[in-house]
Amino acid sequence: MHNDKDLSTWQTFRRLWPTIAPFKAGLIVAGVALILNAASDTFMLSLLKPLLDDGFGKTDRSVLVWMPLVVIGLMILRGITSYVSSYCISWVSGKVVMTMRRRLFGHMMGMPVSFFDKQSTGTLLSRITYDSEQVASSSSGALITVVREGASIIGLFIMMFYYSWQLSIILIVLAPIVSIAIRVVSKRFRNISKNMQNTMGQVTTSAEQMLKGHKEVLIFGGQEVETKRFDKVSNRMRLQGMKMVSASSISDPIIQLIASLALAFVLYAASFPSVMDSLTAGTITVVFSSMIALMRPLKSLTNVNAQFQRGMAACQTLFTILDSEQEKDEGKRVIERATGDVEFRNVTFTYPGRDVPALRNINLKIPAGKTVALVGRSGSGKSTIASLITRFYDIDEGEILMDGHDLREYTLASLRNQVALVSQNVHLFNDTVANNIAYARTEQYSREQIEEAARMAYAMDFINKMDNGLDTVIGENGVLLSGGQRQRIAIARALLRDSPILILDEATSALDTESERAIQAALDELQKNRTSLVIAHRLSTIEKADEIVVVEDGVIVERGTHNDLLEHRGVYAQLHKMQFGQ
């Protein structure tokens, strides 16, 4: 099996073809139009022979009467075919790019969390936008040039051989030399194109970091650092572009030099008496004009090669992502609503790409309807435990059970439907407040249910003050809201979801003391009759938990109730003393 980076242009295009095939009707129409367009140019040149031999050579004035009409007709045909071909190719190109982007977008949504841990957002955005657009270049502008100029070359060759095969046969020597030159340049174009795509991802990442962290940049005076970083990747992109221009600029004169040598040799051969006797003024003019006309399509084909190779390199990059293994969803068990029993048995887990396990031999039972709190220092593994319940990652050893069945037995959709998550890193969408609360299920919930969830999360106070209430668009990631307001929207979302298992990962971390007190009552109500896993730094929020589990360096070191752990005077007692000074 070939690696994508080793695929030839032909193999890459063959793989792209199934994406293009549904729109081949547009390609056929465009191809016919392009061939007619090239034929009109070739036929225009062929008119030189009757014009010189008959119109002027024999003073046959009838040629000068009908020829202007033919020229006008050919120009009209040329204009129509040019429009039809451009429109059809652009239509096909747009469809192909949309299809590729949808496939890429859908495939990325099915990728495991570990995939996104390794990739920068800017690079992935570049794949969906820039690389997909490069595919358009290969399937639109490049294709137009290849078909039109290819048809022109074939037409000119046929016409030259028809009028003087002796002179035209010399050009056969030209074909393999030009082919070798194009192949060498193609390899160079593709290598540069791959580097340009990677660099474009770095440019996007640099810009994205500045835009998302512009407040931090301003506060910490990072303008110079960010400017230097962006200048560095931008200059790298410029250098790659210059390499592309250099390769293209060198290939043009090489191709033209080869063609010029062939033309010079033809001119020399035409001086031989045996050849000259068979030529008329019109014939030799048509042959020489055709040879000169060959320069343009040869140059265009050489130039379009750079564009085509960029598209093929982009295809390979996209295929690399599309070939990446998606999240494993091999479970068959579907459950409408779980009871909520969760159990970890001898679970060991290591993050992909790391050597040291994040969790070691975790044994933990969370009975249905009970609340278990995880505490510990930052990086101890608390959030990792929570992420394993939703199977964002698969464990190395042991098993995790829900209602007595291994999580891997459930379909991912069914499993995740049992869990509501409120984390410290709330993500909101550039949509209305109502649609954010009822995210992905706007048609399932009534307006009254959405309002009730917002009220229980103590969010209606600030929502009612907005211009359009629940219909207010809150900007990208809730940029128009405060941290506490964003957190309450997320809690309202969890309330509305009404899942049997609840994960609260620092759910009140962004709230002020007053808001925290107000919302704690709602969280207490939410946790009733639900299996709750609460992760908290503020120990005051988990004192009423049925069990508190202390995690240190990926290992459970203590467990018990709040009072039991204080009496034990272990790690939990130390953490409590640090927070409350007792």
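Just so it is clear, glycine is given a Cβ too, placed from its N, Cα and C backbone atoms.
In this structure the noted substitutions are not present, so the sites keep their original residues.
The domain 'ABC transmembrane type-1' feature in Swiss-Prot is assigned to 27-310.
In Swiss-Prot, a mutagenesis experiment is listed as CYS88 to Ser, annotated with the note Does not affect ATPase activity. Residue density at CYS88 (mutagenesis position): 23 other Cβ atoms are found within 10 A of its Cβ, drawing on all protein chains shown.
Listed in sequence order, SER120, THR121, GLY122, LEU125 are the same-chain residues at least 6 apart in sequence whose CB falls under 8 Å from the CB of GLU208 (mutagenesis position). In the three-state DSSP classification, GLU208 (mutagenesis position) falls within a helix. Experimental mutagenesis is annotated in Swiss-Prot for GLU208 to Ala, with the remark: Does not reduce substrate binding or nucleotide binding, but decreases ATP-dependent extrusion of substrates. Inhibits formation of outward-facing conformation.
Listed in Swiss-Prot is the mutagenesis experiment GLU208 to Cys, annotated as follows: Exhibits ATPase activity. Forms intermolecular cross-links.
One mutagenesis experiment named in Swiss-Prot is GLU208 to Gln, and its note says Improves basal ATPase activity and increases transport activity.
Record note (Swiss-Prot) on the mutagenesis of LYS212 to Ala: Does not reduce substrate binding or nucleotide binding, but decreases ATP-dependent extrusion of substrates.
For the published mutagenesis ALA270 to Thr, Swiss-Prot gives the following note: Temperature-sensitive. Loss of lipid export to the outer membrane. Significantly decreases ATPase activity at 42 degrees Celsius but not at 30 degrees Celsius.
Taking the Cβ of CYS315 (mutagenesis position) as centre and 10 Å as the limit, one finds 26 other Cβ atoms among all the protein chains shown. The note that Swiss-Prot attaches to the published mutagenesis CYS315 to Ser is: Does not affect ATPase activity.
The annotation domain 'ABC transporter' is assigned in Swiss-Prot to 342-578 on the grounds of sequence analysis.
For GLY376, ARG377, SER378, GLY379, SER380, GLY381, LYS382, SER383, the entry in Swiss-Prot reads ATP binding site, with the evidence type sequence analysis. The DSSP secondary structure for LYS382 (ATP binding site) is helix.
Quoting Swiss-Prot on the mutagenesis of GLU506 to Gln: Lacks cell viability and does not support growth. Can still bind ATP and slowly hydrolyze ATP, but becomes locked into a closed dimer conformation. Under the three-state DSSP scheme, GLU506 (mutagenesis position) falls in the coil class. Long-range C-beta contacts of GLU506 (mutagenesis position), restricted to its own chain and to partners at least six residues apart, with a cutoff below 8 Å, comprise SER423, GLN424, ILE535, ALA536, HIS537.
According to Swiss-Prot, the mutagenesis experiment LEU511 to Pro carries the following note: Loss of ATPase activity; ATP is still bound.
Annotation of the published mutagenesis ASP512 to Gly in Swiss-Prot: Loss of ATPase activity; ATP is still bound; the original residue is retained in the structure shown.
HIS537 to Ala appears in Swiss-Prot as a published mutagenesis result, with the remark: Lacks cell viability and does not support growth. Can still bind ATP and slowly hydrolyze ATP, but becomes locked into a closed dimer conformation.
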List of residues, in chain order, with Cβ under 8 A from that of LYS382 (ATP binding site) and at least 6 apart:
LEU374, VAL375, GLY376, ASP505, ILE535, VAL551
In the chain carrying SER383 (ATP binding site), residues 6 or more apart in sequence that have Cβ under 8 angstroms from it:
SER423, ASP505, ILE535
Which one of these binding-site residues, GLY376, GLY379, GLY381, has the sparsest Cβ neighbourhood, judged by other Cβ atoms within 10 angstroms?
GLY379
On a count of neighbouring CB atoms within 10 A, which of the recorded positions ARG377, HIS537 is highest?
HIS537
Under 8 Å by Cβ from SER380 (ATP binding site), same chain, sequence gap 6 or more:
VAL551, GLU552, ASP553, GLY554
